[in-house]
Amino acid sequence: MAMGSGGAGSEQEDTVLFRRGTGQSDDSDIWDDTALIKAYDKAVASFKHALKNGDICETPDKPKGTARRKPAKKNKSQKKNATTPLKQWKVGDKCSAVWSEDGCIYPATITSIDFKRETCVVVYTGYGNREEQNLSDLLSPTCEVANSTEQNTQENESQVSTDDSEHSSRSLRSKAHSKSKAAPWTSFLPPPPPMPGSGLGPGKPGLKFNGPPPPPPLPPPPFLPCWMPPFPSGPPIIPPPPPISPDCLDDTDALGSMLISWYMSGYHTGYYMGFRQNKKEGKCSHTN
């Protein structure tokens, strides 16, 4: 900071504001900043005094004329629009107006004009809604046609993307369905345990998932050796999940599929733990 006089600067240079390690306290981070505050106040006072006497000229932080360039351009555009003559609207003219509810452009017809307030009342074609609009805000009917064409193009693009995604999802479901038919239940794995309340025992045919199953149960207790079927040396083949029908596209069916996957995950986890325990008990019986 520039100082007003040389004497003040030399006096401040001789003043020691802070020296670490000279305090009596062991904590060197706690120190008195009174001298620093006094030096700052003194420097500010001397600068203000020199500025008041005219020794120092205050220079602005920003150059003049640079901060208002953009508003100047805006004013030019406003002047240009003001110089261009507005269209002389009449009662009964067709126009396009922006509806205040959604901000979209709709075709309308002028029903009344207030030249003093430069406003008018328009009726939207095909809707019958009335709304007051400024005469300067009215658009030609061709603007509405261009806007509707652009909206139709965007809707068509979104529809095409939606159709592509649906086609890809259906193809994936058909592939999963064909794979599930090609890989039926094998003798390496027993069928999943019955659902609560179904009345079907393990190994009985006709196990179906008619509705969303309950949350996945806890892993089953340790399996008995008599319950475990013989296992081959290779790893078991895990059956695929039940195929999802193409007509089941609501959230209820998606929730049911998720709960089924949880149920199957808990079943296979308990099945693996029982297999390990059965194998461990078999080793212990051989050693004994």
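Just so you know, glycine gets a Cβ as well, placed from its N, Cα and C.
Sequence unchanged from the original; the noted substitutions are absent.
What Swiss-Prot lists as domain 'Tudor' is 88-148.
According to Swiss-Prot, the mutagenesis experiment E131 to K carries this note: Loss of interaction with SYNCRIP. E131 (mutagenesis position) counts 16 other C-beta atoms within 10 Å of its own C-beta, drawing on all protein chains shown. Under the DSSP three-state reduction, E131 (mutagenesis position) is assigned to strand.
Every protein chain shown contributes to the tally, and the Cβ of S257 (mutagenesis position) ends up with 17 other Cβ atoms within 10 Å. Quoted from Swiss-Prot, the note attached to the mutagenesis of S257 to I states: Loss of interaction with SYNCRIP.
Look at Y267 (mutagenesis position): DSSP puts it in a helix. Cβ contacts within 10 Å of Y267 (mutagenesis position), excluding its own Cβ and spanning all protein chains shown: 19. As a published mutagenesis entry, Y267 to C appears in Swiss-Prot alongside the note: Loss of interaction with SYNCRIP.
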For the domain 'Tudor' (88-148), the number of residues DSSP places in helix, strand and coil: 11 helix, 27 strand, 23 coil
